[in-house]
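According to Swiss-Prot:
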MUTAGEN   Y8 to A  Decreases invasiveness. Abrogates host cell invasion and effector secretion; when associated with A-5
MUTAGEN   D10 to A  Exhibits constitutive secretion of substrates. Retains the ability to display SipD/SctA at the tip of the needle filament
MUTAGEN   D11 to A  Exhibits constitutive secretion of substrates. Retains the ability to display SipD/SctA at the tip of the needle filament
MUTAGEN   Q26 to E  Has wild-type invasiveness
MUTAGEN   L31 to A  Exhibits constitutive secretion of substrates. Does not display SipD/SctA at the tip of the needle filament. Is non-invasive. Can polymerize into filaments in vitro
MUTAGEN   L56 to A  Exhibits constitutive secretion of substrates. Does not display SipD/SctA at the tip of the needle filament. Is non-invasive. Can polymerize into filaments in vitro
MUTAGEN   V67 to A  Shows a specific deficiency in the secretion of the translocase SipB/SctE. Shows fully assembled needle complexes. Is able to invade cultured epithelial cells
MUTAGEN   Q77 to A  Shows a specific deficiency in the secretion of the translocase SipB/SctE. Shows fully assembled needle complexes. Is able to invade cultured epithelial cells
MUTAGEN   F79 to A  Abrogates host cell invasion and effector secretion; when associated with A-76
MUTAGEN   R80 to E  Cannot secrete the translocase SipB/SctE and SptP. Retains the ability to assemble needle complexes, but is not able to invade cultured epithelial cells
Amino acid sequence: MATPWSGYLDDVSAKFDTGVDNLQTQVTEALDKLAAKPSDPALLAAYQSKLSEYNLYRNAQSNTVKVFKDIDAAIIQNFR
């Protein structure tokens with residue numbers, strides 16, 4: 001059985017995945033509270049805040065991967 005490859009990007013990804021678990025839990029909890037009292041503006045604001053924080057975190061993860069992809073592509077291009 002082959003051993004899965006592990007490298008720097010895997011470590012970076014794992015750190016993002018660990019952080020996003022907590023944020024996902026917070027978003028879910030805020031949504032559950034909002035669903036119980038949909039007319040409460042404080043709960044709506046809390047949900048929007050948590051969702052925005054989650055989106056920012058995921059965007060950072062996506063941008064990090066894209067930067068490394070671009071760097072790798074530039075390195076490969078320089079060898080041609």
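Each residue, glycine too, has its Cβ placed from N, Cα and C.
Substitutions noted, but not modelled.
Distances between the Cα of D10 (mutagenesis position) and those of the mutagenesis positions Q26, L31, V67, F79 are shortest for V67. Cβ neighbour counts within 10 Å, taken over all protein chains shown, single out Q26 as the most crowded of the mutagenesis positions Q26, Q77. Put plainly, the mutagenesis positions Y8, F79 were compared by Cβ crowding within 10 Å, and the winner is Y8. Put simply, D11 (mutagenesis position) is 20 Å from L56 (mutagenesis position) when counted between their Cα atoms.
Checking each of the mutagenesis positions (L31, Q77, R80) against V67 (mutagenesis position), the C-alpha distance stays within 10 Å for none of them.
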